[in-house]
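Below is one structure, written out as structure tokens, with a few remarks after it.
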Amino acid sequence: MAKSRRDRNSWGGFSEKSSDWSSEEEEPVRKAGPVQVLIVKDDHSFELDEAALNRILLSEAVRDKEVVAVSVAGAFRKGKSFLMDFMLRYMYNQESVDWVGDYNEPLTGFSWRGGSERETTGIQIWSEVFLINKLDGKKVAVLLMDTQGTFDSQSTLRDSATVFALSTMISSIQVYNLSQNVQEDDLQHLQLFTEYGRLAMEETFLKPFQSLIFLVRDWSFPYEFSYGADGGAKFLEKRLKVSGNQHEELQNVRKHIHSCFTNISCFLLPHPGLKVATNPNFDGKLKEIDDEFIKNLKILIPWLLSPESLDIKEINGNKITCRGLLEYFKAYIKIYQGEELPHPKSMLQATAEANNLAAVATAKDTYNKKMEEICGGDKPFLAPNDLQTKHLQLKEDSVKLFRGVKKMGGEEFSRRYLQQLESEIDELYIQYIKHNDSKNIFHAARTPATLFVVIFITYVIAGVTGFIGLDIIASLCNMIMGLTLITLCTWAYIRYSGEYRELGAVIDQVAAALWDQGSTNEALYKLYSAAATHRHLYQQAFPAPKSEPTEQPEKKKI
């Protein structure tokens, strides 16, 4: 039900608000607080607290309202939660001119503190969703999200990428919180994290994300670019400019960022003062914060959260309600819980992999060129023993070449790439053996010679057994001779036309097994292997008849 109340809130001052509350959850504002909805476990897996999300996003007052999701992300210990609490003050007191509150009032809301260790983990959402009237009279729900800082000492790169990407995918306004400047590594990390988010989303011709705001804290160069949005716009234009004299890598980073976000802006914020930075007991009282910071803070927060600045969350051009946002939250986290996406890698690991793969490619290419000189297409047949000797020598040279290349990652990291090189060289050697054998005139004639021998033997046996009256054996030999003759003609056609090459390979394998000078067991094994490998070809060539009664063996004629 709707309630109008004048409450003393924890951010200082009285405010009169009209809010919708479900009959099940009539709680005063002061009991609202941060709720962790994305939990990063000790094993670096992710868990979504669906029950908490349901309570927040499916309350009767907001579930069918279009939602504005505001998120703050960036490196850890850079004041994200501190900033979020000033956003809360504004949301609770925005109708008041002096919304920042009493100068002696401690700052409360999302948990924050000074120091060097992380405070926020996962993703936290403020438990009260604010209902705000936009300029066109439409009432929208505003959701505030605080995120775990990136690159702390307890998180993997995948943890940081997932939290940043997920918050960017869910939010309609993403505040990228940076300290002192926008450096090239900040842009590269943004490129990595947004690409990790784009991978998890459906492909679309639209830009996947909405508003990105670079918030540069502790800005120390107001004489170059003034504090605020105007100075930030000029600064960002220069920083994200793509020019022809830039390296291709730098151009790609900037093009990628522009391709991901519909709106990109920047705000330059001064340092809050030495008392804030050095006092271990600082609790957020405005009286201890520099006036220049407070002055620009009063500009920044309304610039972000005033009704005309709110961007309704859209996905593929469709406006999303709180109910819909809940479903997207569930769908996205399932993707990151699985193994469908590649794990992001550190710059060292990615460089080391590229380094080792390049060394593998160089060594493999060297082996290939030397083998081509020995038994390439225009070279004559080489004795198998000589070919094997050359192979072993060149393989050893390639391994030495790989070991001699300076590679990042160390010996242990390079070991699996050495194994990969040896495996790929062995595969190439098998291909060279086949290529070399094809030049042997006796090898090329093996199949027709074998089939001719089979035809001759079965012809002789059929003649002898027919002469002495063993008609069944004679008929069987005649049948084998006929099938062999058909096989020979088929093989000749395949060699001439180049069609049905797989069937030709089967015939060659069977002939090779019959030709084999080794033991009978080896020949039978080769026959069995050929049959098992190409069984589907036999089934296509000789389809089994549909259920018919078994024919009785042909009786001997009297």
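Yeah, the Cβs are placed from backbone N, Cα and C, and that goes for glycine too.
Annotation comment: Swiss-Prot describes Arg77, Lys78, Gly79, Lys80, Ser81, Phe82, Arg217, Asp218, Val276 as GTP binding site, evidence class similarity to another entry. Other C-beta atoms found within 10 angstroms of the C-beta of Ser81 (GTP binding site) number 21, with every protein chain shown included.
For the recorded site, Asn279 (GDP binding site), the DSSP three-state label reads coil. Positions annotated as GDP binding site by Swiss-Prot: Arg77, Lys78, Gly79, Lys80, Ser81, Phe82, Gln148, Arg217, Asp218, Val276, Asn279.
When secondary structure is read from DSSP and collapsed to three states, Ser81 (GTP binding site) falls in the helix class. The Mg(2+) binding site annotation in Swiss-Prot covers Ser81.
Annotation comment: Swiss-Prot describes 64-309 as domain 'GB1/RHD3-type G', evidence class sequence analysis. Summarised as a single figure, the pLDDT of the domain 'GB1/RHD3-type G' (64-309) averages 83.
All protein chains included, Arg217 (mutagenesis position) registers 22 other Cβ atoms within 10 Å of its own Cβ. Swiss-Prot lists Arg217 to Gln among its mutagenesis entries, and the accompanying note reads: Loss of GTPase activity. No effect on oligomerization.
Arg239 (mutagenesis position) has a Cβ environment of 18 other Cβ atoms inside 10 Å. Arg239 to Cys appears in Swiss-Prot as a mutagenesis experiment; the accompanying note says: Loss of GTPase activity. No effect on oligomerization.
Here the residue is the original one, while Swiss-Prot reports the published mutagenesis His258 to Arg with the comment Loss of GTPase activity. No effect on oligomerization. All protein chains included, His258 (mutagenesis position) registers 12 other Cβ atoms within 10 Å of its own Cβ.
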Integer Cα-Cα distance in angstrom, Ser81 (GTP binding site) to Asn279 (GDP binding site): 18
Spatial separation of Asp218 (GDP binding site) from Val276 (GTP binding site) - C-alpha basis, Å: 12
Minimum Cα separation from Asn279 (GDP binding site), reported as the residue among mutagenesis positions Arg217, Arg239, His258 that achieves it: Arg217
Residue with minimal Cβ packing [other Cβ atoms within 10 Å] among the binding-site residues Gln148, Asn279: Asn279
Cβ contacts of Asp218 (GDP binding site) (under 8 Å, same chain, 6 or more positions away): Ser179, Gln180, Leu269, Pro270, His271
Cα-nearest neighbour of His258 (mutagenesis position) within the listed recorded positions, Gln148, Arg217, Arg239: Arg239
Cα-to-Cα gap, Gln148 (GDP binding site) vs Arg217 (mutagenesis position), nearest whole Å: 18
